[in-house]
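Working notes, beginning with the structure itself.
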Amino acid sequence: MGKALVIVESPAKAKTINKYLGSDYVVKSSVGHIRDLPTSGSAAKKSADSTSTKTAKKPKKDERGALVNRMGVDPWHNWEAHYEVLPGKEKVVSELKQLAEKADHIYLATDLDREGEAIAWHLREVIGGDDARYSRVVFNEITKNAIRQAFNKPGELNIDRVNAQQARRFMDRVVGYMVSPLLWKKIARGLSAGRVQSVAVRLVVEREREIKAFVPEEFWEVDASTTTPSGEALALQVTHQNDKPFRPVNKEQTQAAVSLLEKARYSVLEREDKPTTSKPGAPFITSTLQQAASTRLGFGVKKTMMMAQRLYEAGYITYMRTDSTNLSQDAVNMVRGYISDNFGKKYLPESPNQYASKENSQEAHEAIRPSDVNVMAESLKDMEADAQKLYQLIWRQFVACQMTPAKYDSTTLTVGAGDFRLKARGRILRFDGWTKVMPALRKGDEDRILPAVNKGDALTLVELTPAQHFTKPPARFSEASLVKELEKRGIGRPSTYASIISTIQDRGYVRVENRRFYAEKMGEIVTDRLEENFRELMNYDFTAQMENSLDQVANHEAEWKAVLDHFFSDFTQQLDKAEKDPEEGGMRPNQMVLTSIDCPTCGRKMGIRTASTGVFLGCSGYALPPKERCKTTINLVPENEVLNVLEGEDAETNALRAKRRCPKCGTAMDSYLIDPKRKLHVCGNNPTCDGYEIEEGEFRIKGYDGPIVECEKCGSEMHLKMGRFGKYMACTNEECKNTRKILRNGEVAPPKEDPVPLPELPCEKSDAYFVLRDGAAGVFLAANTFPKSRETRAPLVEELYRFRDRLPEKLRYLADAPQQDPEGNKTMVRFSRKTKQQYVSSEKDGKATGWSAFYVDGKWVEGKK
């Protein structure tokens, strides 16, 4: 009798499952997806593993045929798709096919969400054979008991869930491949659009505009320091004057109030004592885990999901992509037993705490929890420190969610002083309850003990402290709060949040600074154009409804191709109109805002333009016929608009107060340096609003305050410049093109040696040859055709020795390093980011041996890393 083949999608998951299955099973990994829609027009070849069984036809030589070839899916012919084995996965597929031929049965044990279902379906389609040979097994946690139960009751592939995943993929493909070329034509090359990503960018853009339109308003608060009859200190805040909320808007009003308060008599009007409770939060779902990891651990969404994936695959937590707060009965019994044994009965509620899941959540799924509550974070020796921290957070939330409420005695004191009312609030913890395992992030102002005073007691004024404040604009999104907003609006699902957050940053429409989102100007322009021409596509409710439609497909409540057809019909109508000229209702181009600045080359006026790389000045003569065209541009150096995280929550308000306001629409203006004598202030709503101002004076680029830098090649001074990739130092000698980077710490990068061509060393992945380059992370070999070929690798010491005479003097010591370790393994040059020094190490079969040598006091010394 042969063995059964079990296929999972990750090697780590395969390793864990293998521990629980006997010798009758062979567990192998597909290493993620094995096939997908083509990345180029190669779909025209229609590979043998296509989902279609029709005879391959020669593609028509028209635009539609070419588009279908590129997309790999044909929305005009019943959504016929052409899947291809992913590059590099041929060997994996071949091995799985060979194992499948020998296997008695094949178990598809990929993840339990739609993505996992789709991977399982692709595996079955590619491997082939009788469908009866395949079984689908799913489990919420990788434990011995869960694995045994899953294999005792295997099921079949859920084709509805597969179709829901395909429908999402096809819609995203259509939008990306059909709208992006329109953006290239109308706005700028290299732009892209996405069905969900563009809506997420809209959220960031709208928040950016709310912030720029916000005008901070001044207001004042007055605190009073008093003492009680027994001499205890009592801090109060003025809340009312003449029974109206106290909110003076300037210093004069505040001083008038202070004068009255200084003469008033203070007495306690009311003391209110009442018990309050604080209930624990629900166990984590994907979005709340991402938010808690951001707030408590400082993790980004991508890092959180990567750590959670590793914990799941190692068997330590349940599946991490879920929107259900449901807990299995076994899990509830387990944690209640743990609470009773370790904290006592007073921490255990009479009945389990229940939490409501949102509408459309997958109740069959569980919340994210530890597989075994008795396993502590410190015992996860095979996990990295960040994974242990995330596990501890999940463990704490799981245990806390089934504990009793925390109990407090809350006190409110109301004090009278003439026409004024003052208040003080305090809270005393009487029973810690769930906070014993999940402490609060920080104590609020109420978490203080108020002195024992009663109604009628007189207080003595010690000091009045007026403080100026300004109203704050809406807070910028963090990764976690953007996920929360997407979830609230029903956009995306647990399995897509992380990819949405990553994609909108990769596209260059937004950026993250100090863990907060900023909209790029091109992101604003693209959002405006898409909103004007694709209202449904950019509509929050429509996007949420489409998510619901996909849920219906997964639940066998809707036919997937009917959903796609309805979407495509509306979409193509909008696309056809958008492709027309603006006069006919088509998409507006990326217009220039003309200025009074003269072109230094031809004298025509320069205009404010926006490209993917940022805002710049371009000559209006660029629109002329080729022979008359002027291509002159002027780089604009943006003022440092990134907020200093150390400034705290007032940073955004302070930045807005410092900005100029557009004379036409009142929006905060963005400021740029044209040259050392001119600064350009551009309306934050540019190019929709053409407001701008030119300021003259003496200016310089912020970013380098060190000593004068001398060019190492010609001896001239180097000055700070701003380019498409940021700030750099450039030689002032026009004949010398030398430049040097500005490092993150603000220092000028040390001089780098010129590349050394090594035509004797051919590249493996192209016809190029290697050159030896000196970079920020030491020397490395790179293709001479960069960026066409991006092949790089570390140089072998024996290679450097071979070409020692070509190396600059500064690098020749590397050629003198040991060429082999004591075991005869070849050595290569590496760079330590910790010490900023180069060293050599050896490898065997692609893995580090642990041997290394370091250059110390003019000689090479062997030593362990």
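Cβ coordinates come from backbone N, Cα and C, glycine included.
Worth saying up front: this structure is predicted, and the values here are computed from it rather than measured.
Among the features that Swiss-Prot reports, active site, O-(5'-phospho-DNA)-tyrosine intermediate is placed at Tyr319, with the record citing experimental evidence. Non-local contacts of Tyr319 (active site, O-(5'-phospho-DNA)-tyrosine intermediate) by the CB criterion (under 8 A, 6+ apart in sequence, same chain) comprise Asp111, Leu112, Asp113, Asn140, Glu141, Tyr312, His365, Glu366, Ile368.
As annotated by Swiss-Prot, Mg(2+) binding site applies to Glu9, Asp111. For the recorded site, Asp111 (mutagenesis position), the DSSP three-state label reads coil. For Asp111 (mutagenesis position), the number of other Cβ atoms no farther than 10 Å from its own Cβ, over all displayed protein chains, is 24.
The domain 'Toprim' annotation in Swiss-Prot covers 3-142. Mean model confidence for the domain 'Toprim' (3-142) is a pLDDT of 84.
The feature domain 'Topo IA-type catalytic' is assigned by Swiss-Prot to 158-575, with sequence analysis given as support.
Every protein chain shown contributes to the tally, and the Cβ of Glu9 (mutagenesis position) ends up with 22 other Cβ atoms within 10 Å. Glu9 to Ala appears in Swiss-Prot as a mutagenesis experiment; the accompanying note says: Abolishes enzyme activity.
Swiss-Prot gives this note for the published mutagenesis Asp111 to Ala: Abolishes both magnesium binding and enzyme activity; when associated with A-113 and A-115.
Record note (Swiss-Prot), mutagenesis Asp113 to Ala: Abolishes both magnesium binding and enzyme activity; when associated with A-111 and A-115. The unchanged residue is displayed. Here the Cβ of Asp113 (mutagenesis position) has 20 other Cβ atoms within 10 Å, regardless of which shown protein chain they belong to.
A mutagenesis experiment is reported in Swiss-Prot for this position, Glu115 to Ala, and the note states: Abolishes both magnesium binding and enzyme activity; when associated with A-111 and A-113. Taking a C-beta cut-off of under 8 Å and a sequence gap of six or more, Glu115 (mutagenesis position) has these contacts in its own chain: Gln165, Ser495.
Applying an 8 A CB threshold to same-chain residues 6+ apart, the list for Arg168 (mutagenesis position) reads Arg114, Leu550. One mutagenesis experiment named in Swiss-Prot is Arg168 to Ala, and its note says Abolishes enzyme activity.
A mutagenesis experiment is reported in Swiss-Prot for this position, Asp172 to Ala, and the note states: Abolishes enzyme activity. Secondary structure at Asp172 (mutagenesis position), as computed by DSSP, is helix. Using a 10 Å radius centred on the Cβ of Asp172 (mutagenesis position) and all shown protein chains, the other Cβ atoms total 15.
Shown in sequence order, Asp111, Asp113, Thr286, Pro494, Ser495 are the residues of the chain, 6+ apart in sequence, with a C-beta less than 8 angstroms from the C-beta of Arg321 (mutagenesis position). Arg321 to Lys appears in Swiss-Prot as a mutagenesis experiment; the accompanying note says: No effect.
His365 to Arg appears in Swiss-Prot as a mutagenesis experiment; the accompanying note says: Increases DNA binding affinity. Using a 10 Å Cβ-Cβ cutoff, His365 (mutagenesis position) registers 21 neighbours.
Here Swiss-Prot notes a mutagenesis experiment, His365 to Ala, with the remark: No effect. A coil conformation is recorded for His365 (mutagenesis position) in the three-state DSSP classification, outside any helix or strand.
According to Swiss-Prot, the mutagenesis experiment Thr496 to Ala carries this note: No effect. For Thr496 (mutagenesis position), other Cβ atoms within 10 Å of its Cβ number 21. Under DSSP, Thr496 (mutagenesis position) is assigned to coil, being neither helix nor strand in the three-state scheme.
Looking at Thr496 (mutagenesis position) and Asp172 (mutagenesis position), their Cα atoms lie 12 Å from each other. Between the C-alpha atoms of Glu9 (mutagenesis position) and Asp172 (mutagenesis position), the distance comes to 23 Å.
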